[in-house]
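Asker: So that we are looking at the same thing, I have put the structure below in structure tokens.
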Amino acid sequence: MLGQMMTQPLLISSLIDHAARYHGQTEIVSVETDGTVTRTNWGEIAANARRMGSALTKLGLQPQDRIGTLAWNNRRHLEIYYAASGAGFVCHTINPRLFPEQLVYIINHAQDRVLFFDATFLPLVAAIRDQLTEVKHFVLMGPRNEDALQQIPGLEFYDELIETGDTDFEWPVFDENTASSLCYTSGTTGHPKGVLYSHRSTVLHSFASNTRDVIGYSAMDVVMPVVPMFHVNAWGSPYGCAMSGAQMVLPGPDLHGEALVNLIDTYGVTLAMGVPTIWQGLLAHAAKCGTKLESLERTVIGGAACPPSMIATFREKYGVDTVHAWGMSEMSPLGTANIPLAKHRKLPIEEQHKLRENQGRPPFGVELKIVDDDGNDLPHDGVTQGDLMVRGHWVLDSYFQLKDQELLQDGWFATGDVATLDPDGYMTIRDRSKDIIKSGGEWISSVELENIAVAHPKLATAAVIGVPHPKWDERPLLVAVKAEGEDPSEAELLEFFDGKIAKWQVPDKVVFVDALPLNATGKVLKRKLRDEFKDALTG
């Protein structure tokens, strides 16, 4: 016997319709590529998305055709999010900071039919357009620009294309398992791989994100996603904010500390989201200019392990709660979020603070386990380390156009992380499988060493890598960036590890660099560091 309840498909178009209907006047602030600020609202975003959805349909596209974007966090990009998916196409957000050869591969592999791009990327698109064999429409995200038209003959313009759309366009209704959006992971070996999300997985992910024990967007919030919209759908924030009716501040291309501090203080941002490297710049500028960040209530930090010193600075200096989270493209990306349990209120304050340093617990919809090298389940005791496995409602089962390749292990996806799980489900990432340092048969966590190093007041940032050693196979090397105006010695930095870890885990050497190589989302490119310093202990 079946239940007698209504059945309605979980579609992304329903999110923007909800935002328009019940939060239509809620403001969206957008920093454009030229630095100007546009103030709009959910009602206008929804109306424009509907018109653009109609305009795309009139181009003669087929259902499920891919719509590519090379764009920053701005209002037009937000409109495309809903226009493409809502009209039955697939919104393919592309990382513009990849090498041109990688971009050509990704756009052709995805078979994008339309490519929207911000003015910032006009020279890039002009240089590779002849290699983009599947793209039929190149669209500059802005008004008509004659100079751009000279560079790309036949170029179309967002502000003109949207005028061809109907204001009364009706969103099509289809199976909720229909593909909605596409992101490519930057593979460490071989070509990047596509992760194809569905309407169902995206809406369920939004429900989970909106719970109080995860991110908990609210109509009372002013949300600034600093994580790019080309990176795993900006962690789902455009969908979660529409579902909750939160205000949004879209920061555009300038993600330096000064620009972000100004946006927080000017528009009363209450919740901001980004990777640790972004917050390092923000905290440095906040300290320099003396702001109190009075409106900011919480930050969500993911993408890489968050140093405990950063959590402490946010808490102690600015009264900001930090939600340490973890996920990956293959998980839409939400996997865990660190929110304390009721029983933790009774813990001494120092233990409460220590608890907030791990990556947190999974929400309903995600399951975690750890296994040994033979695939055997390991205990959730908070001590035993193993390979982290996941499954859930918004976890992939195969990569785009690679459905025939066996990916899952007994229904579980191998994340490539080494982790521990405690009895309450709190997960701690010990390292990436490829980054953990194997020295004399023992494992050394590069993350643990980095957390200690970046707490040194004379360092701006640091990374730890394993490099070849003639006796121990591998040993840790500290790659450090000095703080402005500081000149720490190698001995001074190595002494900083005393009493914090076992002596045999202390890095063998320190090398100083002007900056760490980062990818587009702020993650350190450790493979590049390993290549550069592979002879540091043997040469």
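Here the Cβ of each residue, glycine as well, is placed from N, Cα and C on the backbone.
None of the noted substitutions appears here; every position holds its original residue.
From Swiss-Prot, for reference:
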| type | residues | note |
| --- | --- | --- |
| BINDING | Thr185, Glu330 | Mg(2+) binding site |
| MUTAGEN | His231 to Ala | Retains 74% of wild-type activity |
| BINDING | His231, Gly303, His324, Ala325, Ser329, Gln359, Asp417, Arg432, Lys523 | ATP binding site |
| MUTAGEN | Gly302 to Pro | Almost completely abolishes the activity |
| MUTAGEN | Trp326 to Ala | Retains 7.7% of wild-type activity |
| MUTAGEN | Pro333 to Ala | Retains 69% of wild-type activity |
| MUTAGEN | Arg432 to Ala | Retains 4.3% of wild-type activity |
| MUTAGEN | Lys434 to Ala | Retains 36% of wild-type activity |
| MUTAGEN | Asp435 to Ala | Retains 76% of wild-type activity |
| MUTAGEN | Lys438 to Ala | Retains 5.6% of wild-type activity |
| MUTAGEN | Trp443 to Ala | Retains 60% of wild-type activity |
| MUTAGEN | Glu474 to Ala | Retains 33% of wild-type activity |
| MUTAGEN | Lys523 to Glu | Retains 1.4% of wild-type activity |
| MUTAGEN | Lys523 to Arg | Retains 57% of wild-type activity |
| MUTAGEN | Lys526 to Ala | Retains 48% of wild-type activity |
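Quick one: where do these features end up spatially?
Answerer: Glu330 (Mg(2+) binding site) falls within a helical segment according to DSSP. Its own atom aside, the Cβ of Glu330 (Mg(2+) binding site) has 23 Cβ atoms within 10 angstroms in the protein chains shown.
DSSP gives Arg432 (mutagenesis position) a strand state. Arg432 (mutagenesis position) has a Cβ environment of 17 other Cβ atoms inside 10 Å.
Cβ neighbour count for Gly302 (mutagenesis position): 27 (other Cβ atoms within 10 Å of its Cβ, all protein chains included).
Counting only same-chain residues six or more apart in sequence, the Cβ atoms lying under 8 angstroms from the Cβ of Trp326 (mutagenesis position) belong to Gly302, Gly335, Thr336, Ala337, Gln359, Gly360, Met427, Ile429.
Long-range Cβ proximity for Pro333 (mutagenesis position), meaning a same-chain Cβ under 8 A and a gap of 6 or more residues, is found for Val232, Trp235, Gly236, Gly302, Gly327.
Counted within 10 Å of its Cβ, the other Cβ atoms near Lys434 (mutagenesis position) come to 14, all protein chains included.
Take the CB of Asp435 (mutagenesis position) and look out to 10 A: across all protein chains shown you find 21 other CB atoms.
In the three-state DSSP assignment, the secondary structure recorded for Lys438 (mutagenesis position) is strand. Packing around Lys438 (mutagenesis position) is summarised by its Cβ count: 12 other Cβ atoms lie within 10 angstroms of its Cβ, all protein chains included.
Annotation for Trp443 (mutagenesis position): same-chain Cβ neighbours under 8 Å, separated by at least 6 residues, are Gln385, Val418, Arg430, Asp431, Ile436, Ile437.
Glu474 (mutagenesis position) carries a strand DSSP state (E or B).
Lys523 (mutagenesis position) has a Cβ environment of 17 other Cβ atoms inside 10 Å.
In three-state terms derived from DSSP, Lys523 (mutagenesis position) belongs to neither a helical nor a strand segment and is classed as coil.
Cβ-based neighbour count (10 Å, all protein chains) for Lys526 (mutagenesis position) stands at 20.
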Asker: Find the one among the recorded positions Thr185, Glu330, Lys434, Lys526 whose C-alpha lies closest to that of Asp417 (ATP binding site).
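Answerer: Comparing Cα positions, the candidate nearest Asp417 (ATP binding site) turns out to be Lys434.
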Asker: Please report how many Å separate the Cα atom of Arg432 (mutagenesis position) from that of Thr185 (Mg(2+) binding site), as a whole number.
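Answerer: Between the alpha carbons of Arg432 (mutagenesis position) and Thr185 (Mg(2+) binding site) there are 15 Å.
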Asker: In Å, rounded, how far does the Cα of Lys438 (mutagenesis position) sit from the Cα of His324 (ATP binding site)?
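Answerer: Given the Cα positions, Lys438 (mutagenesis position) is 27 Å from His324 (ATP binding site).
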Asker: So if I draw a 10 Å sphere around the Cβ of Ser329 (ATP binding site), how many other Cβ atoms end up inside it?
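Answerer: Result for Ser329 (ATP binding site): 19 other Cβ atoms within 10 Å.
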Asker: Hey, what's the Cβ neighbour count for Glu474 (mutagenesis position) at 10 Å?
Answerer: 17
